[in-house]
Every structure is written in C-alpha cells, then in structure tokens.
Amino acid sequence: MKIVFGIVSSQDLLIKINFPILINQLRNKKITWKNETWVDSGGYQIALYNLKISVKDVLEKYKTYNAYAFFSLDIPSIFSPLDRKNFEYFEYLYTKMEYIERIIPVIHLYPTREVDEAIDFYSQYTDYIAFGGIIASSKLKILIYTFPWYYYIRKYVKRLHVLGMSAPYFLQIFDTANSMDTTTYTKTASYREIFWFDGTRRYVGDRKERTLTKEEEEKLFEFLDKTNFPFEYDFSNVKILKTMNAWILKYNNWNIKNKYTIYAEKLRKMGLDSLVTEIIQNYKIANELKKEKQQNKKKNSIELEE
C-alpha cells in the first residue's frame, strides 16, 4: 500500500526523501518540489467552517498545480444520505481537467443503495475511488462503525484510497487499499512523541520524564539504521521527529491487536450479504450515537448560558 503524507510546509523534510505527499488546496499556493503530489479539495474544511468556496474556485486552483492526483470536491456525509451535488462537482472537474488522469471521487458513509449508486456513477469515469468519513467519525467517537463500508466498497472498486489515517492500526484494517493518506505523524511529533512498534507512543521531549527507555532507544536506532533513515537521530528537532514517525509508519511491519483490528478481521471474512446487514445495523447505531452527542452538546451549552 502507498502511504501519502500530508504536509503544510515546503520546508518539510519528507520532500527531501521523495515520499508521496498530500497538500490541501486551501493552504498551499504552489508546488515547488518533485515529489509525487496529491491534492485535497478541502471539502471537509469547507463544510466544517461553512466556507464560501465553489467548485469553480477549486478548479481554478487545481489548474495551477502540476500534480499526480486530485480529489474531487465533495460534501461529506457522516452516516447520512448522499448529496448528489457531489456527482455534479466530480463531472465538472473531470470534464474541465481532461488532461489530468486522476480526479478521484469520494464515497462516504451512505445507506447501501446510495453507496451502490455512487460506485456505479463514478465507475463510468474512473477505477480509482476514495473512501471518506473516517476522520469525522473518529472525532465523534464512532470510528469503529465505519469499517463495514470499506470492506463492502473494496469488493466493487478496482483501486481504492482511504482518506485520513489517524493511527498505525489503520494500516492493518485497510491493508487491502491501494493508498492511504495521513497527517498523524505530524500531530504525534508536535506532542514530542514517536510511534512505537506496537502502535503505542513514546514521549521523547524534555518537559517531563521520557517514556522511551534506553533499551527501546537502542531498538529504535537499530531499526532506523537497518532501514537507512537519512537524517541524524535528534529528538529535540520536531522536523526530525515528524520524519521518524513517517518513516516508522512506512517501514514497520504492524501487528496490532485491539478492538478495531479484531472487528476488521471479522469483517474481512464476511460475504456481501453479511456486510450489508452490518452496514444497516451500524448506520442505525451511529446515527443514534450522533443524535445523543448532539443533544448532550446542546444541553451543556444551555447549562453554561444559565
């Protein structure tokens, strides 16, 4: 599987080691590097912050990039019906950027019939489709309910990208994907932490006691030596920490056992009928949990006002 690493600065060290990278068209003005570059439409941020950005605006920005792939503008649906404007946005970008091979549409957490409709529609144009909704679901603490959609879509789509890896165990759960993007290596480094080989983290900063033992440090350096890490081993340098985390994500052979990977193994063995049943069940449960969280949020807001 190809891991595409999200960056926000042209000074990122990943550019120097030629890793595939992802940029957001809302933040990045131009591409000044030679790395394989994927471009995100910023659809999640546009919806989250109610930004007034049209598909025409996205097109004009996309035209300024010489990139490997572009994600279509989409309106995220988190356990909710498909917004068919996504079809219009995709067709618009696809037809206006005919010289670009990869305009990748996104399928979210729709009811099964609408997932089928989206697969049929997009498959007329491309065999590369993205699966979205993971990050938003994770923030709502309902991530685990998203997994059946991935395994269902995987059975129908030739090439599949997973949008947003937030933990190493994702590499096991979605190991049959063709590609996946992530910025979690950056966030982890900002806490002065590195990924450990079992999926946990180790604090390596100097503001509190380190949780990386001397023996673990030796094991880490041995791994970095063996895989030819190209920079000095400097825990005080955040750029180095970021790159270490990206390196570990890419080159470690992950074998994590938790409730997420156990559920994924169960789904992996299911046929289509069982996956559909699981989707219907999870759609209902996730919506009930969403509603409950919204009610609690509203209640807490009222209490604060009083």
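For all residues, glycine too, the Cβ spot is worked out from N, Cα and C.
Here the original residues stay in place, and none of the substitutions has been built in.
Under the three-state DSSP scheme, Gly271 (variant position) falls in the coil class. Listed in sequence order, there are no same-chain residues at least 6 apart in sequence whose CB falls under 8 Å from the CB of Gly271 (variant position). According to Swiss-Prot, the naturally occurring change Gly271 to Arg is described as follows: In strain: Isolate variant XX.
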